[in-house]
Every structure is written in structure tokens, then in C-alpha cells.
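Engineer: Copied straight from Swiss-Prot:
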- Pro96 to Ala: Increased IgE-binding of the 91-V--P-102 and 94-M--G-105 peptides (MUTAGEN)
- Glu98 to Ala: Increased IgE-binding of the 91-V--P-102 and 94-M--G-105 peptides (MUTAGEN)
- Arg100 to Ala: Significant decrease in IgE-binding of the 91-V--P-102 and 94-M--G-105 peptides (MUTAGEN)
- Lys101 to Ala: Significant decrease in IgE-binding of the 91-V--P-102 and 94-M--G-105 peptides (MUTAGEN)
Amino acid sequence: ASVTFWTLDNVDRTLVFTGNPGSAAIETITVGPAENTTVEFPGSWVGNWYAYPTDAEDVPGMLGEVQFGGWNGLTYFDVSAIVNPTDHDNVKQMWPAESRKPMSGCEVFPCDNAYWLPDDIQTKVTHEVDLWTTLGAGSTGLTF
């Protein structure tokens, strides 16, 4: 299982990972626009991540959330604004690497394709175990 992080602007960011109880710890990393960065996860990892500019204060923002190896071996994922809906500059979109469908999140926030309230029905599901996540302002040029 993996997530590839694609920085769309010129900002270096720190990525902080929080695993659910029983999930392995994933090291905090720094990513930037020079190249995409792929993080490997254990096959049944459940948790989330957020990003913040490396030269800024560590403030949790928009979350990328995932459950690898969930019910029937599926991957469940979403972009969540519940913790900090004012973060419009860090975690933006998530999608399965091969099919690129379904996509969660927004190229420009706010939109109706992310979790805003705890009872929103926004969790996406895929048979794939490799995902992409965009960071920062800009467009992938992909059509979802």
C-alpha cells in the first residue's frame, strides 16, 4: 500500500501521519515541488495525515484519511475538512493511482466532494492499494 504525494505549487511541506491504535507509526517527512514522494504503508494501516508549510507553525489542517485492507480487503479514503475547514492550501485531492476514480477532495476549496460534517457521506472506496494525494495550489491537469 502506498500514497504518492504530488506538490502542485512551490512550497516545501511537512507531512504528519497519525495511525489509529494498532497501526504502525509512519515517520513525519518533508516533501516539495522538485519530485513526487511515495510513502509505503503496511497493508492494513488505518489513519490520517495533514501537511503544513515547513517554514510555518505545525497546525493540523485538511486531512487525508485512509483505511488500507478494510472490509473485503478494500481501501477506503477521503479528504476531511472536519478538523480545520479553513486550510485550503495543503491536502487537496486523493484518488486511486491506476483508475483515478473515485476522487475525494477539491482542487479549490470549498467544494462538495470532501467531509465537512461528521455525518457527511463522502468516504470513497477502491480495490486499489496505491493512492495519490495532491498538496498546494494548482491543477493536476487530470480529469476526474
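Here, residue 1 is simply the first one shown, and the rest follow in order.
Note: Cβ is positioned from N, Cα and C throughout, glycine not excepted.
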Engineer: Would you mind pulling the DSSP three-state label for Lys101 (mutagenesis position)?
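Structural biologist: It is coil.
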Engineer: Using Cβ-Cβ distances, find the residues under 8 Å from Glu98 (mutagenesis position) that belong to the same chain and are at least 6 apart in sequence, listing them in sequence order.
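Structural biologist: Spatial neighbours, sequence-distant, of Glu98 (mutagenesis position): Glu128, Asp130.
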Engineer: Using all protein chains in view, find how many other C-beta atoms are within 10 Å of the C-beta of Pro96 (mutagenesis position).
Structural biologist: 20
Engineer: Give me the non-local Cβ neighbours of Lys101 (mutagenesis position): same chain, 6+ apart in sequence, Cβ-Cβ under 8 Å, ordered along the sequence.
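Structural biologist: In sequence order, the residues whose Cβ lies under 8 Å from that of Lys101 (mutagenesis position) (at least 6 apart) are Trp95, Phe144.
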Engineer: Using a Cβ cut-off under 8 Å and a sequence separation of 6 or more, which residues in the same chain sit near Arg100 (mutagenesis position)?
Structural biologist: Leu142, Phe144
